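As recorded in Swiss-Prot:
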ACT_SITE  His101  active site
ACT_SITE  Asp104  active site
BINDING   Glu232, Glu268, Asp296, Asp339  Co(2+) 1 binding site
BINDING   Glu268, His271, Asp307, Asp309  Co(2+) 2 binding site
MUTAGEN   His101 to Phe  Abolishes activity
Amino acid sequence: MNKYFENVSKIKYEGPKSNNPYSFKFYNPEEVIDGKTMEEHLRFSIAYWHTFTADGTDQFGKATMQRPWNHYTDPMDIAKARVEAAFEFFDKINAPYFCFHDRDIAPEGDTLRETNKNLDTIVAMIKDYLKTSKTKVLWGTANLFSNPRFVHGASTSCNADVFAYSAAQVKKALEITKELGGENYVFWGGREGYETLLNTDMEFELDNFARFLHMAVDYAKEIGFEGQFLIEPKPKEPTKHQYDFDVANVLAFLRKYDLDKYFKVNIEANHATLAFHDFQHELRYARINGVLGSIDANTGDMLLGWDTDQFPTDIRMTTLAMYEVIKMGGFDKGGLNFDAKVRRASFEPEDLFLGHIAGMDAFAKGFKVAYKLVKDRVFDKFIEERYASYKDGIGADIVSGKADFRSLEKYALERSQIVNKSGRQELLESILNQYLFAE
C-alpha cells in the first residue's frame, strides 16, 4: 500500500545516532528484554480519531490538516478512504494495535438504523484488512458526547429517550468491538457530569450511570465478549465536573455499585494533569488497587487548563509511567494508546509519522530506564529502609494488629524523644537523573 503516504517508507529502527527523522532511535520492536520483545512489552496503539479524522479545527479557526483521504464529498466514501489510509499508516509504522470510536470509523445517518448500516459496511471493510494485517484492535468505544442529543449527558441524561439511544449505541459498539477482535472496551463519560447542581439530581444520575454499566456487563456476557471493560477518568472538559473525576473517584463509584469486579481504568496522562495529579500518581493508585488496565499515552501543557493531547516526549515522565507498568507485571490486555494529535500547525500527512515516532521512542527509552530501575531496586531499597521501623518492635505490633491505643500510649509515654530521618528526596531525584542520562 502506497497511496496516501507516498513520501514515507516503512519506519525501521536505526538507533540513537541516526539522523533519519523517519526512523526509530530507541524503539526496537524485536529487541528482547526479560523474555519478551519491546513490541510485546509496550503494546503500542494508534488512535483512529486524532490520526485520521481530526482536521485541525479549533474554537478560533478552520481546518488546517492536509488529509488526502478527505477529498471526497460523500461521508461514506471518506470513511472508506480513511480505512485505506489507516492500514497504510499501520503497516508503515508497524503498529501492533489501533483504537476507535464508533463515529470515527463511520458517519452518522439520519436514523439509528442508517447509522448502524454505515457501521456494518465499514466494519466489513476493516475486517478484510485485518485478515492480512498484523495490526489488531486494542479497544473500541462509543462516542456519546459529540451529537447534540448528548447535551445533558448520555447514561446520566435527564431524558430517558437519550438513555435508551445511548444503550442502543453502546450495544452496537460492543458488537463491532467483539467482531473486530477488540481486547478491551472503554467508557469515557465526557458528558456524564454537570454544569450546576441547581438543576441536577446527582444521586439519581450516578444511579443511572451504574444501571447503564450493569446493562453493558450483562450484554457483554450475552454475546460472549471477553474483553476487559475500562473506565477512563477525566475531571472536566467538556463538562464542568465529570463523574469519573480521577482514579480514586472511579474506584469508589465502582465499589459502591458492585462494578469493581468487571472494570479497570484506562488512564490518560493529560487527564491526570487536569485533575491536578502527577501521571505517576494516577498509575500508582490504580496499580496498588489492582485496576490499572490500559494507558492513553499523551501529555498536556502545564501552563494551559485544557486537554491539549500532545505527543509524549518527556523521558522522565515515560520512565516513571513504565516503572508502574513493570511493577504491575506488565500489561495484560491493555497497552499504550497514543491519544495524541499533531499540533494544528503540523498539518502535513508526514507529521503523523513524526509525532508517533517521537512518542514511541520516548516510551521505549522510558521502558528501558524503568526496567533497570526496577531490576536494581533503586527506590525499593530506599523505601524498605525508610519504613524499617515497622519490621519489628512497636511497628510490627501495629502492622500485625497486636497494638491498640492503650499499648501505643504506654509506648509513647516511655519514649524520651522521637528521632526522624531525612527523606532524601534530592538524592533520589539525582539518582533518577543518573539512570535517565546514563549512556
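For all residues, glycine too, the Cβ spot is worked out from N, Cα and C.
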Have a look around Glu232 (Co(2+) 1 binding site) and count the other CB atoms within 10 A of its CB, chains all included.
22
Applying a 10 Å Cβ distance cut-off over all chains shown, what neighbour count does Asp339 (Co(2+) 1 binding site) have?
24
In this structure, which of the recorded positions His101, His271 has the fewest other Cβ atoms within 10 Å of its Cβ?
His101
Asp307 (Co(2+) 2 binding site): tally of other CB atoms within 10 A of its CB:
19
Cβ neighbour count within 10 Å of Asp104 (active site):
24
If you measure from the CA of Asp339 (Co(2+) 1 binding site) out to 10 Å, which binding-site residues from the list His271, Asp307, Asp309 are inside that radius?
Asp309
His271 (Co(2+) 2 binding site) to Asp296 (Co(2+) 1 binding site): how many Å between their Cα atoms?
9
Of His101, Asp104, Glu232, Glu268, which recorded positions are close to Asp309 (Co(2+) 2 binding site), meaning a Cα within 10 Å of its Cα?
Glu268
Which one is it: of the recorded positions His101, Asp104, Asp307, whose Cα lies the shortest distance from the Cα of Glu268 (Co(2+) 1 binding site)?
Asp307
Taking the Cβ of Asp296 (Co(2+) 1 binding site) as reference, which residues of that chain separated by at least 6 in sequence fall under 8 Å from it?
Ala47, Glu232, Asn266, Ile267, Glu268, Ala269, Asn270, His271, Asn337, Phe338, Asp339
Among all protein chains shown, how many Cβ atoms are found within 10 Å of the Cβ of Asp309 (Co(2+) 2 binding site), not counting that one?
22
What whole-number Å value do you get for the CA-CA distance of Asp307 (Co(2+) 2 binding site) and His101 (mutagenesis position)?
18
